[in-house]
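Asker: Here you go, one structure.
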Amino acid sequence: MAQHLLHGTLHATIYEVDALHGGGVRQGFLGKILANVEETIGVGKGETQLYATIDLQKARVGRTRKIKNEPKNPKWYESFHIYCAHLASDIIFTVKDDNPIGATLIGRAYIPVDQVINGEEVDQWVEILDNDRNPIQGGSKIHVKLQYFHVEEDRNWNMGIKSAKFPGVPYTFFSQRQGCKVSLYQDAHIPDNFVPRIPLAGGKNYEPQRCWEDIFDAISNAKHLIYITGWSVYAEIALVRDSRRPKPGGDVTIGELLKKKASEGVRVLLLVWDDRTSVDVLKKDGLMATHDEETENFFRGSDVHCILCPRNPDDGGSIVQSLQISTMFTHHQKIVVVDSEMPSRGGSEMRRIVSFVGGIDLCDGRYDTPFHSLFRTLDTVHHDDFHQPNFTGAAITKGGPREPWHDIHSRLEGPIAWDVMYNFEQRWSKQGGKDILVKLRDLSDIIITPSPVMFQEDHDVWNVQLFRSIDGGAAAGFPESPEAAAEAGLVSGKDNIIDRSIQDAYIHAIRRAKDFIYVENQYFLGSSFAWAADGITPEDINALHLIPKELSLKIVSKIEKGEKFRVYVVVPMWPEGLPESGSVQAILDWQRRTMEMMYKDVIQALRAQGLEEDPRNYLTFFCLGNREVKKDGEYEPAEKPDPDTDYMRAQEARRFMIYVHTKMMIVDDEYIIIGSANINQRSMDGARDSEIAMGGYQPHHLSHRQPARGQIHGFRMSLWYEHLGMLDETFLDPSSLECIEKVNRISDKYWDFYSSESLEHDLPGHLLRYPIGVASEGDITELPGFEFFPDTKARILGTKSDYLPPILTT
């Protein structure tokens with residue numbers, strides 16, 4: 001049957017199944033083994049646990065809760081609001097019986113996409129069929145209702161944010177908040193000599209903010225509470241390191257600062273991810289070197305409450321799923337919540353809540369500036385914070401290059417800050433143990449209730465919304481029933497309740513976009529349902545989030561209308577780690593497949609319009625790198641790296657990637673998302689890694705009638721100044737052909753400088769073309785002469801792993 005593109009929203013309801021007879025049949029040898037295992041360990045006998053799923057072709061897009069002990073007539077009555085961007089011939093409803101090891105297939109019902117594509121409501125009983133498409137015993141049927149809304153029926157499609165009345169992303173746990181203030185941070189620190197002149201509306205110039213200085217001040221000035229969550233928190237790092245900007249008390253480590261505040265009576269609570277691999281004797285640092293046990297030991301016996309927090313599964317999953325979640329997934333939110341003085345109320349005792357959200361963990365290797373030096377800070381700010389996990393045996397005693405760190409963070413003030421605190425309270429209540437959260441009700445005469453910090457008339461005011469990827473295994477207070485969950489903007493699964501609003505926020509922002517999108521992210525992979533079956537079975541990958549496909553479909557829709565639209569994506573050269581290792585190569589392989597899927601969409605759309613244009617004028621990928629000539633008086637290491645290693649080659653060539661750890665998207669210079677979530681399935685799933693993000697805009701700086709010139713525009717221009725080493729008039733309009741051609745041209749030139757044999761000057765900027773080619777049909781190819789990243793034997797296009805399960809690397 002012909003496949004149709006379903007791009008929009010599918011409203012689906014699964015009511016009930018009538019007249020089921022007997023269980024389903026397990027297939028083949030494995031089925032017999034599972035039956036024997038169940039009999040031996042005494043599980044899976046007796047009760048039925050029936051649930052239903054919705055698939056668009058082979059992509060799972062919804063699932064009901066389990067109904068226990070209703071073997072004949074299970075009634076779910078569950079409704080789903082499904083974002084779709086899938087080619088499909090059928091919408092498939094599958095009924096299964098769950099058990100601790102896996103699930104038994106009862107049967108499947110099919111509704112052809114032809115029936116829903118025109119938008120009419122379909123409400124019918126559909127026959128349930130077996131694997132051979134014959135009716136199952138007893139002729140059972142499932143009652144479902146479907147209605148499809150094409151993306152162009154959405155009144156926000158292609159419109160951007162039309163006015164200050166824009167209500168935010170619908171169907172989410174947290175509503176959009178008005179009257180907020182946001183500070184945007186590029187990198188952990190900005191030195192005084194980073195001063196791009198970027199004009200904003202109202203005759204102002206953009207002023208960069210300093211993240212770790214502000215966090216230091218916020219912690220230092222807290223009087224009642226300091227709440228911190230992190231993937232990693234390392235007690236031994238210093239937040240203040242710029243000798244030209246000293247602060248009173250700034251020479252302490254964050255661990256000592258938190259102990260001091262706790263001893264003064266401030267409630268200091270830390271939730272740090274418990275890396276389950278870190279107990280393994282063979283992995284003294286854990287796979288990811290998070291220092292979780294060192295941090296716990298540092299605070300033991302002090303007034304600081306530090307909880308190591310495993311990523312526990314929500315209750316009720318199969319044994320296999322539970323093992324996957326607790327050993328493979330992480331707590332990834334990076335937040336700081338403090339009480340703070342009231343702005344401009346001299347002498348007032350009243351306090352408010354201020355929160356920080358973004359990509360920067362308070363740990364080693366994160367302190368950096370937009371200059372991202374490889375060698376020149378090794379005797380100063382990075383001497384005791386030398387981070388280089390991409391080479392075996394790298395150490396300060398052997399010298400650079402260190403791994404520079406590019407990241408983005410935000411400070412939130414106003415009602416939105418309380419939402420971040422509520423997220424912490426939900427997580428602490430679930431996994432923190434003792435009930436020692438500060439009872440704000442008892443402090444109501446000191447800490448104000450959530451209230452605006454700015455009037456809506458103020459030209460600097462923000463509207464902000466909080467988004468998460470999290471489930472009931474990590475947050476308390478989620479409703480039990482699917483109806484209540486849907487009401488609260490949550491998604492109900494087979495055995496868990498999920499907040500997946502970060503993915504929703506990205507989808508919404510992409511669909512609204514008018515002119516351009518600028519993405520910086522540590523990972524870029526997904527929409528595996530649309531990947532080519534080149535050596536893989538796409539439905540086995542399960543990296544099902546929509547973001548890459550939504551981006552390519554947005555470009556396609558603009559090409560079809562003859563309108564301009566550009567997408568710029570910055571990723572790291574490779575994911576942190578040994579670049580030739582199996583996991584890094586597997587992720588690069590998924591990234592290549594994602595890029596290829598997108599470029600094929602773009603090229604097909606151009607061909608359909610009779611255009612033979614360079615697809616990089618619509619969609620373009622970059623990475624960041626630095627290269628420095630040797631200067632007199634530079635740090636001289638006592639030892640050398642081993643000969644003929646990546647480390648030695650990089651040291652001799654004086655170059656290395658700048659690690660892009662950011663998780664940010666800017667749309668039309670008017671809307672920004674900043675958080676902890678990567679563009680991969682782990683971060684976007686909701687039931688894998690736990691994440692948090694903000695999405696916001698300034699209602700007085702929309703790109704409705706003229707280009708937006710508020711803080712978001714200033715922030716993007718400041719980032720481009722950091723990456724390109726220059727400002728240019730063409731950068732003011734990223735949607736123009738002149739702009740994308742110029743940025744591509746500069747990044748091509750910088751890649752040539754970066755990868756050349758000899759080096760006469762420092763690299764003039766950091767933005768490098770991502771070193772791939774795009775063939776005439778959209779296939780991703782090697783750039784001539786670049787099978788491997790410079791100084792390595794690691795393939796740029798990646799290598800499919802035959803032993804690592806996709807759930808680990810997607």
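Easy rule for this one: first residue shown is 1, then count along the chain.
Any Cβ shown, glycine's included, is placed from N, Cα and C.
Relevant sequence annotations retrieved from Swiss-Prot are reproduced here:
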{"type": "BINDING", "residues": "Asp187, His372, His406, Glu722", "note": "Ca(2+) binding site"}
{"type": "DOMAIN", "residues": "327-366", "note": "domain 'PLD phosphodiesterase 1'"}
{"type": "ACT_SITE", "residues": "Lys334", "note": "active site"}
{"type": "MUTAGEN", "residues": "Glu563 to Ala", "note": "Decreased GPA1 binding"}
{"type": "MUTAGEN", "residues": "Lys564 to Ala", "note": "Loss of GPA1 binding"}
{"type": "MUTAGEN", "residues": "Phe565 to Ala", "note": "Decreased GPA1 binding"}
{"type": "ACT_SITE", "residues": "Asp668", "note": "active site"}
Asker: Judged by the number of other CB atoms within 10 angstroms, which among Lys334, His372, His406, Lys564 is the least packed of the recorded positions?
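Answerer: Sparsest of the recorded positions Lys334, His372, His406, Lys564 by Cβ contacts within 10 Å: Lys564.
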Asker: What does DSSP give as the helix, strand and coil breakdown of the domain 'PLD phosphodiesterase 1' (327-366)?
Answerer: 2 helix, 17 strand, 21 coil
Asker: In whole Å, how far does the CA atom of Lys334 (active site) lie from that of Asp187 (Ca(2+) binding site)?
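Answerer: Here the two Cα atoms lie 14 Å apart.
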Asker: When you scan the chain for residues with a C-beta under 8 Å from the domain 'PLD phosphodiesterase 1' (327-366), skipping those not six or more beyond its ends, what do you find?
Answerer: 185, 188, 211-212, 214-215, 218-219, 221-234, 236-237, 239, 254, 271-273, 275-277, 288, 290-291, 309, 311, 385, 387, 389, 403, 405, 407-413, 416-418, 420-421, 423-424, 427, 443, 446-448, 450-451, 453, 466, 468, 470, 474, 522, 661-664, 674-677, 682-683, 688-694, 807-808
Asker: Out of these recorded positions, Asp187, Glu563, Asp668, Glu722, which one has the fewest other C-beta atoms within 10 Å of its own C-beta?
Answerer: Glu563
Asker: When the Cα-Cα distance from His406 (Ca(2+) binding site) is computed for each of the recorded positions Glu563, Lys564, Phe565, Asp668, which gives the smallest value?
Answerer: Asp668
Asker: Restricting the comparison to the recorded positions Asp187, His372, Phe565, Glu722, which residue's C-alpha is spatially nearest the C-alpha of Asp668 (active site)?
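Answerer: Spatially nearest to Asp668 (active site) by Cα position is Phe565.
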Asker: Just counting, how many other CB atoms are there within 10 A of the CB of Phe565 (mutagenesis position)?
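Answerer: A 10 Å sphere around the Cβ of Phe565 (mutagenesis position) contains 20 other Cβ atoms.
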Asker: Quick one: Cα separation, Glu722 (Ca(2+) binding site) versus Phe565 (mutagenesis position), in Å?
Answerer: 24
Asker: Averaged over the domain 'PLD phosphodiesterase 1' (327-366), what pLDDT does the prediction give?
Answerer: 89
